[in-house]
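Pulled from Swiss-Prot, these are the features on record:
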MUTAGEN   Asp41 to Ala or Asn  Abolishes 4-HBA transport
MUTAGEN   Asp44 to Ala or Asn  Abolishes 4-HBA transport
MUTAGEN   Asp44 to Glu  Decrease in 4-HBA transport
MUTAGEN   Gly85 to Val  Abolishes 4-HBA transport and chemotaxis
MUTAGEN   Asp89 to Asn  Abolishes 4-HBA transport and chemotaxis
MUTAGEN   Gly92 to Cys  No change in 4-HBA transport and chemotaxis
MUTAGEN   Gly92 to Gln  Decrease in 4-HBA transport and strong decrease in chemotaxis
MUTAGEN   Gly92 to Ala  Decrease in 4-HBA transport and chemotaxis
MUTAGEN   Arg124 to Ala  Abolishes 4-HBA transport
MUTAGEN   Glu144 to Ala  Strong decrease in 4-HBA transport
MUTAGEN   His328 to Arg  Decrease in 4-HBA transport and loss of chemotaxis
MUTAGEN   His328 to Ala  Decrease in 4-HBA transport and chemotaxis
MUTAGEN   Arg386 to Ala  Strong decrease in 4-HBA transport
Amino acid sequence: MNQAQNSVGKSLDVQSFINQQPLSRYQWRVVLLCFLIVFLDGLDTAAMGFIAPALSQEWGIDRASLGPVMSAALIGMVFGALGSGPLADRFGRKGVLVGAVLVFGGFSLASAYATNVDQLLVLRFLTGLGLGAGMPNATTLLSEYTPERLKSLLVTSMFCGFNLGMAGGGFISAKMIPAYGWHSLLVIGGVLPLLLALVLMVWLPESARFLVVRNRGTDKIRKTLSPIAPQVVAEAGSFSVPEQKAVAARSVFAVIFSGTYGLGTMLLWLTYFMGLVIVYLLTSWLPTLMRDSGASMEQAAFIGALFQFGGVLSAVGVGWAMDRYNPHKVIGIFYLLAGVFAYAVGQSLGNITVLATLVLIAGMCVNGAQSAMPSLAARFYPTQGRATGVSWMLGIGRFGAILGAWSGATLLGLGWNFEQVLTALLVPAALATVGVIVKGLVSHADAT
């Protein structure tokens, strides 16, 4: 009998139980639902970058006027992420996730009917509240349903959904906007999440580890875990999470800022912040930079989509490598290469084929690294503070996204050209590399 398969009346260690079982259809369902949440999160997050050229032309506004609108959703994401983590650690992952999807779906749909910049700015901020809450809590829930041997692989695979959603926004906009206008992308990005929220209400389970830590009742925990291995769960008299003893009765903020976790938290924030500077400068402004350099609207949207699609190609490989090698070194290498290839993109404007290839590779590097960071954070923090730790990393990181979107508008306003803007990305790439490598050297905890 396996260690987790205790005799009747004995306590069942939830994580050991999950580790020892083959991945069930029930767990694959959690993977799929979290993937869909993150996919639609990515589609709505990237929407402004893709509709900006058409919106600017229709409303007769310059690029600088769109800077605050592009940043509005990112500011909302900060508040959504920072607020949702503590809520999920107190009340549960599922309810927060369903609410997040309803919020970003509803306000994305409303954004399609905005008639001026002020309306769009407010609606994009409100959309951002839901977007900011969705991703970290999907990461937390999925990480708590996955065995250690597959944790990084499955979480980074889920994050393929974010990059695929952003890329999908580019491909959809290339076809839909010329035919139906900029509103069409926002309508799609609003209706689909509202439909998904209905599915989540029925099919998404609560985290069993959360139920144990919060003492939500043996029968409820048993019902939640039974689909994985009914006989093993039926034999258990109670359920436990061993880490609970080490951090019990402490607030979530005391956990993530304690001596054990404090420095690691700061380094996670630095790394994710710098990575998002790169991602959002390119996501928000690469199509516009391409248009300014003579590319057609279709070419600009396609190359912008390639940047996101690169993350889809690399995320699974990064997760696989993290489960087998030093995860900090794996991520650090990808950030370093992101800076190198972003610089190369800036040197290749004259050849559209070479440019597209380099954009794809740059996207593979930086988006692959970014997709891996939530998995790294989820492995680092204990259950009591996991949602807060992951969501605060993503929330603080959003300031990097705001800086990236804002700096693109500022640099273009100062007259910087395509090559100069791309060269500047060497700085955040270097800082992200240093941040994650140093975290690997100083971390002494790997709470799972």
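Cβ coordinates are placed from backbone N, Cα and C, and glycine is handled just like the others.
Feature map: Swiss-Prot annotations on the structure.
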residue	record	DSSP class
Asp41	mutagenesis position	helix
Gly85	mutagenesis position	helix
Gly92	mutagenesis position	coil
Arg124	mutagenesis position	helix
Glu144	mutagenesis position	coil
His328	mutagenesis position	helix
Arg386	mutagenesis position	helix
Inter-residue Cα distance where the pair is Arg124 (mutagenesis position) and Arg386 (mutagenesis position), in Å: 28
Winner by Cβ contact number (other Cβ atoms within 10 Å) across the mutagenesis positions Arg124, His328, Arg386: Arg386
Cα-Cα distance linking Gly85 (mutagenesis position) and His328 (mutagenesis position), given in Å to the nearest integer: 24
Gly92 (mutagenesis position) versus Asp41 (mutagenesis position) - Cα distance in angstrom: 20
Site of maximum Cβ density within 10 Å, from mutagenesis positions Asp41, Asp44, Asp89, Glu144: Asp44
Candidate nearest Asp44 (mutagenesis position) in space, where candidates are the mutagenesis positions Gly85, Asp89, Gly92, Arg124, Glu144 and distance is Cα-Cα: Arg124
Distance [Cα-Cα, Å, rounded] between Gly85 (mutagenesis position) and Gly92 (mutagenesis position): 10
Cβ atoms near Gly92 (mutagenesis position) (within 10 Å, other residues, all chains): 19
Pairwise Cα distance for Asp89 (mutagenesis position)/Glu144 (mutagenesis position) [Å, integer]: 13
